[in-house]
Amino acid sequence: MADRPAIQLIDEEKEFHQSALQYFQQCIGNRDVGLDYHVISVFGSQSSGKSTLLNVLFNTNFDTMDAQVKRQQTTKGIWLAHTKQVNTTIEIDNDRPDIFVLDVEGSDGSERGEDQDFERKAALFAIAVSEVLIVNMWEQQIGLYQGNNMALLKTVFEVNLSLFGKNDNDHKVLLLFVIRDHVGVTPLSSLSDSVTRELEKIWTELSKPAGCEGSSLYDYFDLKFVGLAHKLLQEDKFTQDVKKLGDSFVMKGTENYYFKPQYHHRLPLDGWTMYAENCWDQIERNKDLDLPTQQILVARFKTEEISNEALEEFISKYDESIAPLKGNLGSLTSQLVKLKEECLTKYDEQASRYARNVYMEKREALNTKLNSHISGTINEFLESLMEKLWDDLKLEVSSRDKATTSFVESVAAGKSKIEKEFNESMETFKKLGLLISNEEITCKFSDDIEERIKQLRDAELKAKIGRIKKNLVPELKDHVIHLLSHPSKKVWDDIMNDFESTIKDNISAYQVEKDKYDFKIGLSESENAKIYKNIRILAWRTLDTTVHDYLKIDTIVSILRDRFEDVFRYDAEGSPRLWKTEEEIDGAFRVAKEHALEVFEVLSLAVTSDNVEIIPDVPMAEEESGEDNEIYRDNEGVFHSRRFAHILTELQKENVLDQFRRQINITVLDSKRSIITTRTHIPPWIYVLLAVLGWNEFVAVIRNPLFVTLTLILGATFFVIHKFGLWGPVVNVVQSAVGETRTAIKDKLRQFVVEDHEVKESFEMKDFSKNEQKEK
């Protein structure tokens, strides 16, 4: 037997025992049981032998009925007992867990009569706090609705879902159906199948809360079935059956072991007592558990059943009869009204016999379901209509006569037309009761049409900007490159004047006032101003890219060299110069260099003629945010400015001047070399003079035997070369020797002249720099 007497955990007045925790502590003593405990409840009809079963199975000491005296209620409220002793077929040597057994007051007792509130709350409490709920029933009760407590189980399942169904865990309860007085005529498997089917049917008919619509019975419960022989007529077999049942409570690791981890609430024992008390408080206070009378229950059940049948018939005929009519408003509305009226009429014919408030409540719910189902078809029709109307609007806008009808006028007329047709269709559905509220659809339609018109407006604007860009960008590039390739001191004034005039020419069609534009697509004044600003940004970026891409070091050197050569090589009338003296070359060199360097500073920094730096009047880039971003460093470690006017750095300017100086020096050298070539040319009369004056020497050579021998050798050599045609190789050898000699002489001469000229040039550059600084 149990080591301590049972206590009444919840009395018949529905009060929770306040000393429950002390009872648990007395049962376990000083042991720390942790999670190694289990809770079992028994549930069933009054006088069905629940307490007797618990006493035999768990060696508890619950009060039992003496059938020889009187059949009456014995267990009142919910009683709790502790045990570690389970009646089994074999002795278990290992330490057995602590088991707490709840004996629940029997249902359907005459003492409470029609008051079923407590038995339902007690059953719900047992499911909420137990790992295993033993449902005690007789074999002859199976197949009954009230007798085997199925009605009570349905209510408990429904309320259990509403209270505990949304918990995000995998906790389950084992429903252990103990079938008493099982004589074996009907197999246990057949009995279990019957009970399982009843439970599954009950579950599908439950009114499930939001979030649990798709839940299954097996998401919350596991089912087991055990048969016990008759206690009096088959006492030995009954005892043996109970022991076999006890094996499943103690033999861990076996397939039929009942205390599985997913059944445990994972709370320490003192936490479980608090949990149990809170559960009872919640169950006791929850209004959903103040259940209506049996008549209302029947009305709700039957009207729900009738409603579901009518709805199923409606759905079965819906798709087949509606599909061919989706494109025709008149036929579609007629068929929808017909189907809806047929469904409601069928419900009214059968459900109107029950309680009116329940009947009307379920009718309203059915009507809502019908409208919800129909709303999908209506939305589909309206969306299809919207697409058709939108296609018509786009076609009307694109095919308009642009000479007489503006984009804004065309869009406004089309919008008014499609809104009228759409609203007329929607009102048709509403008048026939197929559409309860059109506010949401109207708002969605308005938002949709505004969004689509915005897309149409954006496309029109993109096309306009594209046409402007197509003309503006190449014009700017051509004009700017032309002006920069032939620069003057006022080149930046010319560029800016051309810049403004090019922009103005390309958007003059949209100008309404000075600095005010209307791009004729229905935009506000601020939006038009923003577009104008974007066009200026485009123009400035084009100008910036063109200037900085064109004015590279090599290009600027080429421009300076061309200006130099225009003055150095040609006179004022454009004729080529013929140099006579070095002084003439040096004088032309100074004038040409000054002319070339006049635009050097102009090409290095973009400033107007009054020495004002050119600054864009719009942001050049989105990331532009002040001076912190104006200076950057390139891959070669050179610092640059992002400001538009800054074209060359000081280092780049030195590089340009160095390359320019080298190139013009070569030009000067070539000019001076032409004078030297002229001076070193030998006149023909010199050869005649040499022949007359050198006759005596010639005769002396002939008379000398050595000279004669040398002459013969040379003559023989000449003969052999001529005889065998070897003049080609000989000429090549001679030319190579002469060429090498000439190159060596030129290098020496150039070195001499360049050194002399660079000395003069350095002095002249210093004088030029000083003069420029004085002029500034």
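Backbone N, Cα and C define each Cβ position, glycine as well.
If you look for the noted substitutions, you won't find them, since the model keeps the original residues.
What Swiss-Prot says about this one:
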- G44, S45, Q46, S47, S48, G49, K50, S51: GTP binding site (BINDING)
- 34-263: domain 'GB1/RHD3-type G' (DOMAIN)
- K50 to A: Abolishes GTP binding (MUTAGEN)
Other C-beta atoms that fall within 10 angstroms of the C-beta of S47 (GTP binding site): 19
Structural state of S47 (GTP binding site), classified by DSSP into three states: coil
Cβ packing number for G44 (GTP binding site), 10 Å threshold: 25
Residues within 8 Å of the G44, S45, Q46, S47, S48, G49, K50, S51 Cβ centre (excluding the GTP site residues themselves): G106, N136
Within the predicted model, mean pLDDT of the domain 'GB1/RHD3-type G' (34-263): 80
Spatial separation of G44 (GTP binding site) from K50 (mutagenesis position) - C-alpha basis, Å: 7
Other CB atoms within 10 A, centred on G49 (GTP binding site): 23
